[in-house]
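Worksheet for the structure shown next.
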Amino acid sequence: MTSTTSKVTFGKSIGFRKELNRRVNAYLEAENISPRDNPPMYLKTAIILAWVVSAWTFVVFGPDVLWMKLLGCIVLGFGVSAVGFNISHDGNHGGYSKYQWVNYLSGLTHDAIGVSSYLWKFRHNVLHHTYTNILGHDVEIHGDELVRMSPSMEYRWYHRYQHWFIWFVYPFIPYYWSIADVQTMLFKRQYHDHEIPSPTWVDIATLLAFKAFGVAVFLIIPIAVGYSPLEAVIGASIVYMTHGLVACVVFMLAHVIEPAEFLDPDNLHIDDEWAIAQVKTTVDFAPNNPIINWYVGGLNYQTVHHLFPHICHIHYPKIAPILAEVCEEFGVNYAVHQTFFGALAANYSWLKKMSINPETKAIEQLTV
């Protein structure tokens, strides 16, 4: 997939990316490590899929005890996010396997959890990874103007409260994804000024088939085995609201956070070479937390991921020190929050900063 031609260009290489690639390749060769097709990733995939299937089975067919059902739905919601973070993400980036059919099947798990892999690969792989934190190009920081993530975004009165209400918006995002996917693929066919490559009938059929799959798994089957329609809707809502909260928080901690930079969308040329711009617009978090490392599929090493999306995420903890060395040598700040809650606080701080009307702030500065 390719994007429409963009006027945004990046600076000439100063050797940063070349040197980083050289050292990472040297590490992989010295340790005889394959960047993809790794047995630990296969095992992880099996564990996550077993988690999701067993949680769903427990919720639908398990003991008829309310608190167990509710807990099971939450556990299933965390499992759905784990599928997206690990299996779907690596597959759709081509980082799961050297075999494209394996990546394709892994990527289809995105469709299975409610997100079109076809649209995701364009929106995320092309637009987000190329134009990270550039408003008007990076769809993932746009937020449909409900939340002001970038200083370049027009301020609206309700942004004043965004650092409070955003936590109540996250759980509903999966519903938005499901509806927006259909609207975008069938009718809209573009993100901002970027035209989406025309989907084939197979792409459209895949989209609709998996939307139907979601309805069957979370509504039709539960109702068929004896749950009321209301009970089925409540259960599905708990699952997907849990998934939405978890997925959105993890994304925000990578880019919508201090000290990540937001590049000026009116500047058609970025002075930095692309790889350096990626480092400046991205932040890692909780690198020494083994639970987070395993669960979020390396997305806490988001900077490493943006530079090496084609490498399986299980290698990111070893690549991160190499990146840190190269950044230090080239005078590039490699931002890392050491804890999850430290990153969460930095994200909240940024959202609060963006909640201030820039015109009011400018007037206050003039009167000082």
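The backbone N, Cα and C atoms fix where each Cβ goes, and this holds for glycine too.
Quoting Swiss-Prot on the mutagenesis of His89 to Gly: Strong decrease in delta-6 desaturase activity. Under the DSSP three-state reduction, His89 (mutagenesis position) is assigned to helix. Of all Cβ atoms in the protein chains displayed, 25 besides its own lie within 10 Å of the Cβ of His89 (mutagenesis position).
Among the mutagenesis experiments that Swiss-Prot reports, His89 to Arg is described with the note: Loss or strong decrease of delta-6 desaturase activity.
Taking a C-beta cut-off of under 8 angstroms and a sequence separation of 6 or more, His93 (mutagenesis position) has the following same-chain neighbours: Asn125, Pro309, His310. In Swiss-Prot, the entry for mutagenesis His93 to Arg states: Retains 11% of delta-6 desaturase activity. The structure shown retains the original residue.
Around the Cβ of Arg123 (mutagenesis position), the number of neighbouring Cβ atoms within 10 Å comes to 20. What Swiss-Prot says about the mutagenesis result for Arg123 to Asn is this: Retains 91% of delta-6 desaturase activity.
Quoted from Swiss-Prot, the note on the mutagenesis of His124 to Arg is: Loss of delta-6 desaturase activity. Secondary structure at His124 (mutagenesis position), taken from DSSP and collapsed to helix, strand or coil, is helix.
Long-range Cβ proximity for His128 (mutagenesis position), meaning a same-chain Cβ under 8 A and a gap of 6 or more residues, is found for Asp138, Val139, Glu140. For the published mutagenesis His128 to Arg, Swiss-Prot gives the following note: Loss of delta-6 desaturase activity.
The annotation that Swiss-Prot gives for the mutagenesis experiment His129 to Gly reads: Loss of delta-6 desaturase activity. Listed in sequence order, His306, Pro309 are the same-chain residues six or more apart from His129 (mutagenesis position) with CB atoms under 8 A from its CB. Following the DSSP three-state reduction, the secondary structure of His129 (mutagenesis position) is helix.
In Swiss-Prot, a published mutagenesis experiment is listed as His305 to Arg, annotated Retains 17% of delta-6 desaturase activity. According to PubMed:16328883, loss of delta-6 desaturase activity when expressed in S.cerevisiae. Look at His305 (mutagenesis position): DSSP puts it in a helix. The number of other Cβ atoms within 10 Å of the Cβ belonging to His305 (mutagenesis position), over all protein chains shown, comes to 25.
Annotation for His313 (mutagenesis position): same-chain Cβ neighbours under 8 Å, separated by at least 6 residues, are Asn86, His89, Asp90, Gly95, Gly297, Gly298, Leu299, Tyr301, His305. Swiss-Prot gives this note for the published mutagenesis His313 to Arg: Loss of delta-6 desaturase activity. Can introduce a double bond at the carbon 15 position.
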Worksheet, complete the sentence: Row His124 (mutagenesis position), column other C-beta within 10 angstroms, all chains, value 20
